[in-house]
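Structure first, commentary second.
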Amino acid sequence: MGLYRKYIEYPVLQKILIGLILGAIVGLILGHYGYADAVKTYVKPFGDLFVRLLKMLVMPIVFASLVVGAASISPARLGRVGVKIVVYYLLTSAFAVTLGIIMARLFNPGAGIHLAVGGQQFQPKQAPPLVKILLDIVPTNPFGALANGQVLPTIFFAIILGIAITYLMNSENEKVRKSAETLLDAINGLAEAMYKIVNGVMQYAPIGVFALIAYVMAEQGVKVVGELAKVTAAVYVGLTLQILLVYFVLLKIYGIDPISFIKKAKDAMLTAFVTRSSSGTLPVTMRVAKEMGISEGIYSFTLPLGATINMDGTALYQGVCTFFIANALGSHLTVGQQLTIVLTAVLASIGTAGVPGAGAIMLAMVLESVGLPLTDPNVAAAYAMILGIDAILDMGRTMVNVTGDLTGTAIVAKTEGELEKGVIA
């Protein structure tokens, strides 16, 4: 029990990094001496279990988180401030995932890998026309879409349901209001239960990552390291550009000094980088907003909302990683599929929980939306490579998520005359 307690209390990030390094070493050694088949038979199943656990969580988290996220936008508070911040969050997320796609095309990660698990190459399905993709967003059977893992229809229904619940909770009819509150409480309970399961699954992550990376290294050799380095570089260069080209430019346009802003924001940014949790960083983020001279009436609404629905860093990561996986499979993503990535990543950001590891679960959802299901062994193998470095990518993307929340809050406060002069503006 003492050893188990020590394992649980040891930081997850460090455990995953240890699993990654040991898996790479073991895989390279065993692969070099011709034991790749043994790794596939005896080690890989532990990694497959990790992937299955993540797949198990995808649709329940998508549905519950999106309903709760959409319902958190109260019509009473939406008003002018709410509309401004929601539009800001959606537009910056769209720019982030587009920037991720651009970075992926520049760095071209995964092109040096040619996956063929069991000698079978990935066989892409013919992409449907864009009009059909858009029409299929509206489900004919929402519960069937949820059960069958159809991502975009589930997102659409969850958002519509969340908005409907919000309006019912503001009904003058007490019975209707209580029914809506009960329904939301139940769905919120489901979401919280899913987050708890995520935390449990992340305790198994070091073992899963060890097994997956050992298998990939035994099969593919050292060339995988270079391709994963490209993914890491593409994500971090993209995240840096998101701060410089989006946040700094917007701050400058609205008369806020970017340097003063960053000096004030650094505590929240560093906390987000270390904890990998937007929600966990929220108390620090709110303190930083107060120190910036932002009115409590603004930041007390925009920052909790941002921790729920604004995930610019995660959206960018999904753009890069989807391209990496497609490249590793030798699959070309059409313009329609790239637009689907943008649409799905932006909508998914509304339901991406602000907890460590949630971004990897949402990536599985984005992959499904462009015809790269984890049920395919080649897709699962490429996804496994991303899981190996996900903790490293998670630190940077969470920092950008929080920086984006603060940027939007400062801009809205400035436009509303709720930003103290002489602090950052």
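Just so it is clear, glycine is given a Cβ too, placed from its N, Cα and C backbone atoms.
Residues as originally present; substitutions not included.
Experimental mutagenesis is annotated in Swiss-Prot for S65 to V, with the remark: Strongly decreased chloride conductance.
Here the residue is the original one, while Swiss-Prot reports the published mutagenesis R276 to S with the comment Increased rate of aspartate transport; when associated with R-395. Annotation note: R276 (mutagenesis position) sits in a coil segment as assigned by DSSP. All protein chains considered, the CB of R276 (mutagenesis position) has 26 other CB atoms within 10 Å.
Within 10 Å of the C-beta of D394 (L-aspartate binding site) there are 23 other C-beta atoms, taking all protein chains into account. Marked as L-aspartate binding site by Swiss-Prot on the basis of experimental evidence: R276, S277, S278, T314, V355, D394, N401.
Positions annotated as Na(+) 1 binding site by Swiss-Prot: G306, N310, N401, D405.
Marked as Na(+) 2 binding site by Swiss-Prot: T308, T352. Every protein chain considered, the tally of other Cβ atoms within 10 Å of the Cβ of T308 (Na(+) 2 binding site) stands at 25.
Here Swiss-Prot notes a mutagenesis experiment, M311 to A, with the remark: Decreased dependence of aspartate binding on Na(+) concentration.
Here Swiss-Prot describes M395 to R as a published mutagenesis experiment; the accompanying note says: Increased rate of aspartate transport; when associated with S-276. Under the three-state DSSP scheme, M395 (mutagenesis position) falls in the helix class.
Long-range Cβ contacts of R397 (mutagenesis position) within its own chain (separation 6+, distance under 8 Å): V235, L239, M311, G313, T314, L316, Y317, G359. Swiss-Prot gives this note for the published mutagenesis R397 to A: Strongly decreased affinity for aspartate.
Looking at Swiss-Prot, you'll find the mutagenesis D405 to N noted as follows: Strongly decreased affinity for aspartate. Taking a C-beta cut-off of under 8 angstroms and a sequence separation of 6 or more, D405 (mutagenesis position) has the following same-chain neighbours: S278, T285, T302, L303, G306, A307, N310.
Per-site Cβ counts within 10 Å over the mutagenesis positions M311, M395 peak at M311. The number of other Cβ atoms within 10 Å of the Cβ belonging to N310 (Na(+) 1 binding site), over all protein chains shown, comes to 31.
A distance of 17 Å separates the Cα atom of N401 (L-aspartate binding site) from that of S65 (mutagenesis position). Counting in whole angstrom, M395 (mutagenesis position) lies 21 from S65 (mutagenesis position) by their C-alpha atoms. When Cβ atoms from all protein chains are considered, those within 10 Å of S277 (L-aspartate binding site) total 21, not counting its own.
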